[in-house]
Amino acid sequence: MPGKPKHLGVPNGRMVLAVSDGELTSTAGSQAQGEGRGSSLSIHSLPSGPSSPFSTEEQPVASWAQSFERLLQDPRGLAYFTEFLKKEFSAENVTFWKACERFQQIPASDTKQLAQEAHNIYHEFLSSQALSPVNIDRQAWLSEEVLAQPRPDMFRAQQLQIFNLMKFDSYARFVKSPLYQECLLAEAEGRPLREPGSSHLGSPDTARKKPKLKPGKSLPLGVEELGQLPLAEGPCGRPLRKSFRREMTGGAMNSALRRESQGSLNSSASLDLGFLAFVSSKSESHRKSLGSGESESESRPGKYCCVYLPDGTASLALARPGLTIRDMLAGICEKRGLSLPDIKVYLVGNEQKALVLDQDCTVLADQEVRLENRITFQLELVGLERVVRISAKPTKRLQEALQPILAKHGLSLDQVVLHRPGEKQPMDLENPVSSVASQTLVLDTPPDAKMSEARSISPCRSQGCLPRTQTKDSHLPPSSSSLLVEDASSSTGNRQTCDIEGLVELLNRVQSSGAHDQRGLLRKEDLVLPEFLQLPSQRPGSREAPP
């Protein structure tokens, strides 16, 4: 019956996973109403919530999945959560949260200690030269001037953002991680939890020894092959099968996952839904692999790439095999409102050459990359009847962006006029490139100044020899090349008519001289028979024999 735990004949100390999905859902729903989203920041004011089917004293690990606030109240749970964040390279979030907790406990009258702790927190987590910077948005940035008048709640907004980031992002992955599943299984079997950071669960002294059997005897039904612990007992007193225990474990975990998915995800912090969906699918495949006894390769955590965005913030991207760098960054750029074609990707420390986005993203595992935004606009060259695409850094001015195209055509800034289509007023070349992003500009020249390519067209182009032009355009970016090809086809009427007769004569001449060898052309006039092959009458200096 919903609302009461199913005892199943399990002893009091082992009733960790014997709970139905409906109980977890109802408990989570009532708890969600009692706990405000991100409203309780201090660990001393975290709500206790309604009664839980898990006793926090006897089953503390199972209670960690109830809520993020309950996890923070347990020192052991907070230590395991910190260890999990270290593996994800984001331990600075929980470290910053704990530092803010200690800072709020300082009395407001103790201005000296407040100033010292505020200085330490700011320069370690919030300044532009911080050793462990946290990921907060621009609205929560603080200047160093606020340290002159410290208050116990001066970091409340920043702590709230990090709290929401951990609650709706990191905590969701923690309850699905193999680390939490190990702790949950150890508690279900009665084994002591290992210390966070060690490699084995339980100590060798406290672990039970394998039962010794007499000759001819076998282990009873339900006891694991390694003989560490007997399994939970069923209603008839017989131990439950290992597969049934796994089903109970999976059921409790699925209940916790469903409860987490029912919560609100409208957080002010960054939350990559596509990334969470992938983590959920990885957790599901890991659970299935445990149930079927397959390899443990699915449970291995993937490697991440640290991505520094143009606005100064950072994000973690999972480097999955089989995905390109373009696919890995597509979700981050879409979430931040960035156009991926206008982004250049550089390795931190090697910013001379941009990375190719079509290679496998596993090359960036455990690496740091920096994204630089590029401003693109189209420039219509009136003298050439051509449209080119220009990409430049946002910090550049218009005259700096136009310098390469002007140098290519042999022009200077004094000989051109830049304006928008339909306007005659020239634009100020000192304006930044960001002011003309995604626009089309017109580059006009006075009548006395002509572009070099418009004045001196190569004979090959005037005769319509397209292979050389295509070879030149093939080195340009695809967008530029396509634009150039379109302009070339649109200006066909300005070209000179090809000499068809001369072209036919040239083709005939090429066909007639098609047979070559190393000695030259093989023509009939050039064929000379060797002397030993000639007839006696054809040999030079030969006389006819008398009749």
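Glycine residues also receive a Cβ, built from the backbone N, Cα and C atoms like all the rest.
At each noted position, the model has the original residue.
Under the heading domain 'RGS', Swiss-Prot lists 67-184, citing sequence analysis as support. Per-residue confidence over the domain 'RGS' (67-184) averages out at a pLDDT of 90.
According to Swiss-Prot, the feature domain 'RBD 1' maps to 303-374, an assignment based on sequence analysis.
Taken from Swiss-Prot, the feature domain 'RBD 2' applies to 376-446.
Positions annotated as domain 'GoLoco' by Swiss-Prot, on the basis of sequence analysis: 500-522.
Experimental mutagenesis is annotated in Swiss-Prot for Ser261 to Ala, with the remark: Does not affect subcellular location; when associated with A-497.
Classification of Arg336 (mutagenesis position) by DSSP places it within a helix. All protein chains shown were included, and the count of other CB atoms within 10 Å of the CB of Arg336 (mutagenesis position) stands at 15. A mutagenesis experiment is reported in Swiss-Prot for this position, Arg336 to Leu, and the note states: Reduces interaction with RABGEF1 and RAP2A. Strongly reduces interaction with RAP2A; when associated with L-409.
Quoted from Swiss-Prot, the note attached to the mutagenesis of His409 to Leu states: Does not reduce interaction with RAP2A. Strongly reduces interaction with RAP2A; when associated with L-336. Using a 10 Å Cβ-Cβ cutoff, His409 (mutagenesis position) registers 19 neighbours.
As a published mutagenesis entry, Thr497 to Ala appears in Swiss-Prot alongside the note: Does not affect subcellular location; when associated with A-261.
Swiss-Prot documents Gln518 to Ala as a published mutagenesis change and attaches the note Inhibits GDI activity. Does not inhibit interaction with GNAI1 in the centrosomes, does not affect subcellular location and does not promote gene transcription activation. Inhibits interaction with GNAI1 in the centrosomes; when associated with A-92-93-A.
For the mutagenesis result Arg519 to Phe, the note given in Swiss-Prot is Reduces interaction with GNAI1 and GNAI2. Inhibits strongly the down-regulation of G(i)-dependent signaling; when associated with A-92-93-A.
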Handout entry: Length of the line joining the Cα atoms of Arg336 (mutagenesis position) and His409 (mutagenesis position), in Å
Key = 38
